[in-house]
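Asks: As annotated in Swiss-Prot:
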{"type": "VARIANT", "residues": "L7 to V", "note": "In strain: 4aRR, PEST"}
{"type": "DOMAIN", "residues": "18-79", "note": "domain 'Chitin-binding type-2 1'"}
{"type": "VARIANT", "residues": "D19 to V", "note": "In strain: 4aRR, PEST"}
{"type": "VARIANT", "residues": "E28 to K", "note": "In strain: L3-5"}
{"type": "VARIANT", "residues": "P37 to S", "note": "In strain: L3-5"}
{"type": "VARIANT", "residues": "A73 to S", "note": "In strain: Yaounde Yd21, Yaounde Yd35, Yaounde Yd41"}
{"type": "VARIANT", "residues": "A88 to V", "note": "In strain: G3"}
{"type": "VARIANT", "residues": "P89 to S", "note": "In strain: 4aRR, PEST"}
{"type": "DOMAIN", "residues": "92-153", "note": "domain 'Chitin-binding type-2 2'"}
Amino acid sequence: MKVSASLVLLLAAAVLADDRCPPQDDPEQPPVLLAHPTDCDKFLICNHGTPVVSKCPPGLLWNDSQKQCDYPAQAQCAPGVTPNTEPAPKPSPNCPPEYDPDHMVYIPHETDCGKYYICDPYGVELEQTCPSGLHWNPVVNYCDFPELAQCEE
């Protein structure tokens, strides 16, 4: 019974997240950033209408009004959710030093055509996985049919 209740909550969170991301057909349109429905130290990057979960650096929480990770006193997040205590990842040399939310940076995965990276606001590569059967297409910056993505593993 506990497993069923957990599964229902997990599915409800996934549906909530999917409903929150607006459809994005224009690749030039800036990404939509949203608060995570249950974790204050996470946020959603809407990638062509699909929510991608990202984590704030340790000690910071998502500030939805500023659309960035912030100190807990400024973030005004719901109580009861503890911040991330993992050590902060190091910025990647592949990510630009200045974050521009209007121009997301996507990096193809080095060995897996079904994966890619998004550069977060702190210059860290966040690994993402395409839906089953699709490959990352760096020309259009979204998951695409393998014959169109032309990636060779």
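Glycine residues also receive a Cβ, built from the backbone N, Cα and C atoms like all the rest.
No noted substitution is present; original residues retained.
Looking at the shown structure, what environment does each listed feature sit in?
Replies: P37 (variant position) carries neither a helix nor a strand DSSP state and counts as coil.
Within the same chain, no residue at least 6 positions away from A73 (variant position) has a Cβ under 8 Å from its Cβ.
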Asks: Enter the number of other CB atoms within 10 angstroms of the CB of P37 (variant position).
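Replies: Result for P37 (variant position): 15 other Cβ atoms within 10 Å.
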